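**Student:** Dumping the structure here so I can ask a few things about it.
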Amino acid sequence: MSIQVEHPAGGYKKLFETVEELSSPLTAHVTGRIPLWLTGSLLRCGPGLFEVGSEPFYHLFDGQALLHKFDFKEGHVTYHRRFIRTDAYVRAMTEKRIVITEFGTCAFPDPCKNIFSRFFSYFRGVEVTDNALVNVYPVGEDYYACTETNFITKINPETLETIKQVDLCNYVSVNGATAHPHIENDGTVYNIGNCFGKNFSIAYNIVKIPPLQADKEDPISKSEVVVQFPCSDRFKPSYVHSFGLTPNYIVFVETPVKINLLKFLSSWSLWGANYMDCFESNETMGVWLHIADKKRKKYLNNKYRTSSFNLFHHINTYEDNEFLIVDLCCWKGFEFVYNYLYLANLRENWEEVKKNARKAPQPEVRRYVLPLNIDKADTGKNLVTLPNTTATATLRSDETIWLEPEVLFSGPRQAFEFPQINYQKSGGKPYTYAYGLGLNHFVPDRLCKLNVKTKETWVWQEPDSYPSEPIFVSHPDALEEDDGVVLSVVVSPGAGQKPAYLLILNAKDLSEVARAEVEINIPVTFHGLFKKS
């Protein structure tokens, strides 16, 4: 996909530095020519505060949520950012310490409370973070920033002001929800979260939020659970970051990375555990893939199995005759990749960064093909009859269907991650192109385009430049799937460069169209969207 480059200067460390919010937008300096049709806002979420006073956050997913916005109008660009006023942030600023436990950082006990006060706080339940640093998405006419708990935060996409916290538990039965909901073209939102099912065992609920109706009531108040997936382990749900959706099916991939709920509930308050302390890997289960009939709201008991991998991001899922095509950004093995994303590791000098990454699960882009009709299938025979794929599915004597993938891209310690597609046109449908952030030993140093049919790749890469997830924006008069541009926030600490810029690439060949430079550093961002004017 690209020549593996070295980063001895360690410029990637700028991604993990605390910054201040802005009181008003900055005007960016544009080089090149921004298409006049590109009007709207790029909204992105990520951590912006990596310590509170003398207390540091330890994990990549701990820093307090910073909401970013690049506005595009008539060829000009402005940049703005504000910290999201979550409970976690407001209380930390008020008490000048970390008050709510984050993903990999324990909250320090309140020095004003004695041991009995802290003990009795255990019986009031676990205090879950609302630190909405992962993504932002629309619901009806509103926009919400989110993490992966039951809390989402309504924000104003124009001013970046925080409006209110919303607890999803008040509307549906979920303990949390992913930061990667699917949004259909009519505005319907689908998401997944674990829940307590029958006999107090764990299950996974698919939640549907309808589009805005004529009564203008908040669509979240009309949320409903439409189907439930079983869990392979009664008390240990798998970590779920995304799922697949087509017009007729829902796909859930259950990985061996598990949350030990007994540890979560018993040791959290008393022993100072954090979220990362409660993860463990099931070394023998492999991966279970589940499907449900979306229209009939029915779980289909096809038992798809394959070897172990970590999964964070689905690229796309679609139907092809009597098969489901599931394209995934995988990490080989059962060990949790997040174990390697502590800030101490990511801030190491380059040789240490590489050394740590060599121990981690290795990335691979894979295509799995799931046969839907297995009623009359022969045991031991490959059920995949589609041309142009090497993926296989074999029915075993225990009625499980063993899947072997087709590899779409693989490079040693070279990940194609944070995938994006022309979602409005191709989400849940056959497609050709995916865009991704290239990770070099976990350091983001290139932008990539992948033809999933031919495996041809294109790359944008510059020295001492660290881009973000690419966001595809379609041309308003597009005739082809890749007619449009790709947007990415690039941190550029190298000599002679501005600290950061918004990069605009031609989506066909990743050639540069324009860039909009700012005079301040921009820390790492995870996910976001383009909101058209």
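Placed from the backbone N, Cα and C atoms, the Cβ positions cover glycine too.
Straight out of Swiss-Prot:
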BINDING   H180, H241, H313, H527  Fe cation binding site
MUTAGEN   H180 to A  Loss of enzymatic activity
MUTAGEN   C231 to S  Does not affect isomerization activity
MUTAGEN   H241 to A  Loss of isomerohydrolase activity
MUTAGEN   H313 to A  Loss of isomerohydrolase activity
MUTAGEN   C329 to S  Decreasing protein levels. isomerohydrolase activity
MUTAGEN   C330 to T  Does not affect isomerohydrolase activity
MUTAGEN   E417 to A  Loss of enzymatic isomerohydrolase
MUTAGEN   D477 to G, E or N  Does not affect isomerohydrolase activity
MUTAGEN   H527 to A  Loss of isomerohydrolase activity
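Structural setting of the listed features?
**Tutor:** H180 (mutagenesis position) has a Cβ environment of 20 other Cβ atoms inside 10 Å.
Spatially close to C231 (mutagenesis position) yet at least six residues away along the chain are N194, G197, S201, I202, A203, Y204, P237, S238, E254, judged by Cβ distances under 8 angstroms.
H241 (mutagenesis position) is surrounded by 18 other CB atoms, counting those within 10 A of its CB over all protein chains shown.
Of all Cβ atoms in the protein chains displayed, 19 besides its own lie within 10 Å of the Cβ of H313 (mutagenesis position).
Classification of C329 (mutagenesis position) by DSSP places it within a strand.
The Cβ of C330 (mutagenesis position) has 27 neighbouring Cβ atoms from other residues within 10 Å, across all protein chains displayed.
In sequence order, F312, H313, C329, P363, G436, L437, G438, L439 constitute the residues six or more apart from E417 (mutagenesis position) in its chain with CB-CB distances below 8 Å. DSSP classifies E417 (mutagenesis position) as strand under the three-state reduction.
The DSSP secondary structure for D477 (mutagenesis position) is coil.
Following the DSSP three-state reduction, the secondary structure of H527 (mutagenesis position) is strand. H527 (mutagenesis position): 22 other CB atoms within 10 A of its CB, across all protein chains.
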**Student:** Give me the count of other Cβ atoms within 10 A of the Cβ belonging to D477 (mutagenesis position).
**Tutor:** 7
**Student:** Could you state the CA-to-CA distance between H527 (mutagenesis position) and D477 (mutagenesis position) to the nearest Å?
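**Tutor:** Checking the Cα atoms of H527 (mutagenesis position) and D477 (mutagenesis position) gives a distance of 26 Å.
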**Student:** Work through the mutagenesis positions one by one (H180, C330, D477) and name whichever has its CA nearest to the CA of H241 (mutagenesis position).
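**Tutor:** Result: the closest of the mutagenesis positions to H241 (mutagenesis position) is H180.
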**Student:** How long is the line from the C-alpha of H180 (mutagenesis position) to the C-alpha of C330 (mutagenesis position), rounded to the nearest angstrom?
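**Tutor:** Here the two Cα atoms are 16 Å apart.
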**Student:** To the nearest whole angstrom, state the Cα distance for the pair C330 (mutagenesis position) and D477 (mutagenesis position).
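**Tutor:** If we compare the Cα positions of C330 (mutagenesis position) and D477 (mutagenesis position), the gap is 34 Å.
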**Student:** In terms of DSSP three-state secondary structure, what is the assignment for C231 (mutagenesis position)?
**Tutor:** coil
